[in-house]
Structure formats: structure tokens, C-alpha cells
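Here is the structure we will look at, set down as C-alpha cells.
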Amino acid sequence: MVSAISIVAIFALEGFVTTYSDGTKDLVFVQTLWRHGDRSPTKTFKTDPFQEDAWQFGGGGWGQLSPAGMKQHLNLGKMLRNRYVTNYNFLPNKYNAKQIYVRSTDVNRTIISAMSNLLGQYGQNDNSSTPGLDYPDVDGWPAGYVPIAVHTVDDDTDHLGNMESTCPFKDQVWELAKTSDEVKSFVNSADVQAVLGNLTNYCGQPVDIDNLWIITNALYIEQIYYNATLRTKNNWFTDAFYAKADAINDQVQLFQNGIFKTVPNIVNGHDVGVLTRKVRGGPILNDMVMHINLKLMCQGQTTPNCTWINNLKNYIYSAHDTTIYAFFSALLIEEYAVKPSGGYPLYSAAVLLELYIDSVDKKPYFKMVYHEQDGSGFKDVTMGIQGCPQNSSYCDLDILRNFANTIKPDQPIDQWCLTDLNKSSSFATVSMLFIAAILAINNNFLGLF
């Protein structure tokens, strides 16, 4: 149980502002990263009886959010409102555009998940909003519904939210990782080869570790919507065989996120584990830490470039299972937070990264909370992060900063993605030698004065 919880109210220039305190810890900023809700498959295999025309909900077609997915995020939105508005009195009772910012990847299912979630937070007919002021007071407009902007960027260049964004460097790192002894030993094992071989025969196309996820994901969703028909039309499908294929895919997903038993996993002079975590989870982890640093730096500052972050209380990312898992992998808590090992976060999973300031020692702390799926609550995962205390929900912010620095992309991610792996290595080596030489020369010159 949380002890010594109090709600402290203060007055600011723009009206009544509230803050939540847990003992001496004052909540000042929240960042939320969630996965979209239930959806149709994004693609499937050649012999699958359930092709794109089998999926009619959500506008129809591949990768669309279902009514169940919309409901999952409506529920999560209500939970977030209950936490941050009702219980913590941290976010405003009525939507405030300066305090909440939402960024989604540029696909329907994440954008509509964000809309559904915000409907749960600020779109209910609960007298928290005013007709004619917050929404049109006309027939046909849902009572209480306040539309909230959801921002996005081009999906191909969204290196924060979309782990499949165009990034040749990331592809090169994965191809190199596949040549490591650990991955080759796994792929060439008799059990893995047997499953991949059987799926190749069943699916009418070559199946390997790169496209296995398409099959396991399609079958997962088809068990929800077409379970009986699936087993009749695909008579090779059994629960036991699916479990084997899914377990193989879980291990592949660990590899794809830079998680190896061999540490460091060096291939041709490159640590493929670190490089993978840098190029996948590094950007979003560093984006979150950048927001935190700005929030702290701008405290007490009234300059125009601080106005946005000073007002902001909640920054939201609406994204994917791959995004959350890459984020957790960057912090090396993927297996602590998500079960089973290698399994991706479920529909409407969410990470809450909360920033606190201690009113006594004046130091910043963070707390990380995880929502596993619809129907589950919020669980503290802070203690799973290496270096964080095992007897507290709060961790020194420098621990998070150190992880971010360690896993920060070597260049701005847009540039790094277009860098050749081998050339960047050579360039980095030459650059380090050049810098070392300059420092040596400087030291010699300094010795003359």
C-alpha cells in the first residue's frame, strides 16, 4: 500500500493546478506508451483460408482495429482517468490542450486506439465538459464527447514508434546477428528445422525465422474469430503444434530485440546485442528521457522555449507491441515485465513512466508501471531495472539516464539508419583515433604553459 498520500493544490497563473504527492515524492510528469487494441491480421500465408476479405470490421481489411480493440482502449482510458484525474488529481478534470499531447504511429489501428482511449479519459457524459464550449451543443453530436487531437508522422520514418520503419542499418545489424553462433545454433536445431519445414509444406511458401511471425500472428487472431473453422479447414493445426511454432517465434523476437545469452555477442567486431537495442529501443527511450530533462531544466524558467514543456503533464505514444518490447529491451527488463519470455505485450498493454521530485532532497526520481492487458490493473516494474532499489517503487533518475546514454543511437537516428554498418565502424575507429591524437597534442601543448 502507498503510505502518506496527499493531494496538494496550488494556484498558478492560468488557473487551478493540482499535484499528487506520495510522502515526499511529488508527481510532475507522466509519459504513456501503449499498444493498440485487438485487430485483424496485418497479412497472412498463401494457403490460409482467411484472406483479407474475411476481415470486415473496423472498415475492413488487414490490420484494422476491431470493436473489441476499441472497447479495450475505452476501458484503459477510463482506468487512466481514474488514476490521474480521480485518485491523483494530477490531470485536469476537463481536457486541457496544453497539458496533454498525443502522438500515434501513422496506421489506423493506433490512431483509432488513441481516439478510443481519449474517449474513455475525456469523452464521457459525466458533466466534466460543457456543451457549446468543449463540443457542439447540437443534435447528432454525442453528449460529452470532446475530440482530442492525435498527432502523427510518416510511418516509414517514425523511428520512435514503428520498429518496421525504413532503416537499412537496422536490417544490416539483424542480418549480421543471424550469422552469430547463438542464432545459427538455434535455427539449425532439429526441432526448429522440423517446425519450419512443416510450415513450409502447410503454408505453400518458404517459412523461415523472418516470416514465421506472420503465420503465428494470423493463427493467434484466427483462433479468436474463426476457431472452429480454422481447425476444420487447416486440419494440420493443433494446439500443440501452434505452441511449438509460437515458442520458436518468441525466441526469435528476443534475438530481434538484441537479447542474447551470449553477452557480449560479438560478430565481425560488432556487438550485435547492443547495436540492436540502440537502433530499436534506443530512440524512444532517449525521447522520453529528453522530455524529462527538458521538464526539469525548464522548472522556474519562463522563456518561450520552455512554455510547452512547463504546461505539459502527459505525453502519450500510441504504438505497437514491438515498440513496448523494444523499450523494455533497451532497459533489459523485457523478461521481467512480459511473460512468457520473448512473448510480445498483449492488446492495450501500456507503460507509464512517472517523474517525481522529492520535496526534501530535491532530487528527481522515476517510477515505471505496466498494464498487461484489458482487465488487468497496474503493476510496478521499477524494481526490475538494474540499479533500482528492491525495497522501493521509486528509483534515482540517473539510473534511467545512464541506460539512455548507454543505448543512445551513435548518430541522430534518421542519419544512422542510412549509414553502412561496416563503413560506420571504420569511420568510428578513425574518428576515435583522430580525437585521441588531438587530445594528446593538446595535452603536450598544455604542458608548455
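Positions of Cβ are set from backbone N, Cα and C atoms, glycine also.
Annotation source Swiss-Prot lists active site, nucleophile at H36. Summarising the annotation, Swiss-Prot assigns active site, proton donor to D321. Swiss-Prot documents M70 to I as a published mutagenesis change and attaches the note Maternal effect lethal and loss of phosphatase activity; when associated with N-181. Here the residue is the original one, while Swiss-Prot reports the published mutagenesis D181 to N with the comment Maternal effect lethal and loss of phosphatase activity; when associated with I-70.
For D181 (mutagenesis position), applying a Cβ distance below 8 Å and a minimum sequence separation of six or more within one chain yields T262. Taking the C-alpha positions, the distance from M70 (mutagenesis position) to the residue listed as 'active site, nucleophile' comes to 9 Å. Around the residue listed as 'active site, nucleophile', the C-beta neighbours below 8 angstroms that are at least 6 residues distant in the chain are L65, G69, H73, R109, T110, I112, S113, S318, A319, H320, Y347, S348. DSSP classifies M70 (mutagenesis position) as helix under the three-state reduction. The C-beta environment of D321 (active site, proton donor), restricted to residues of the same chain at least 6 apart in sequence and closer than 8 Å, consists of R35, Y344, P345, L346, A349.
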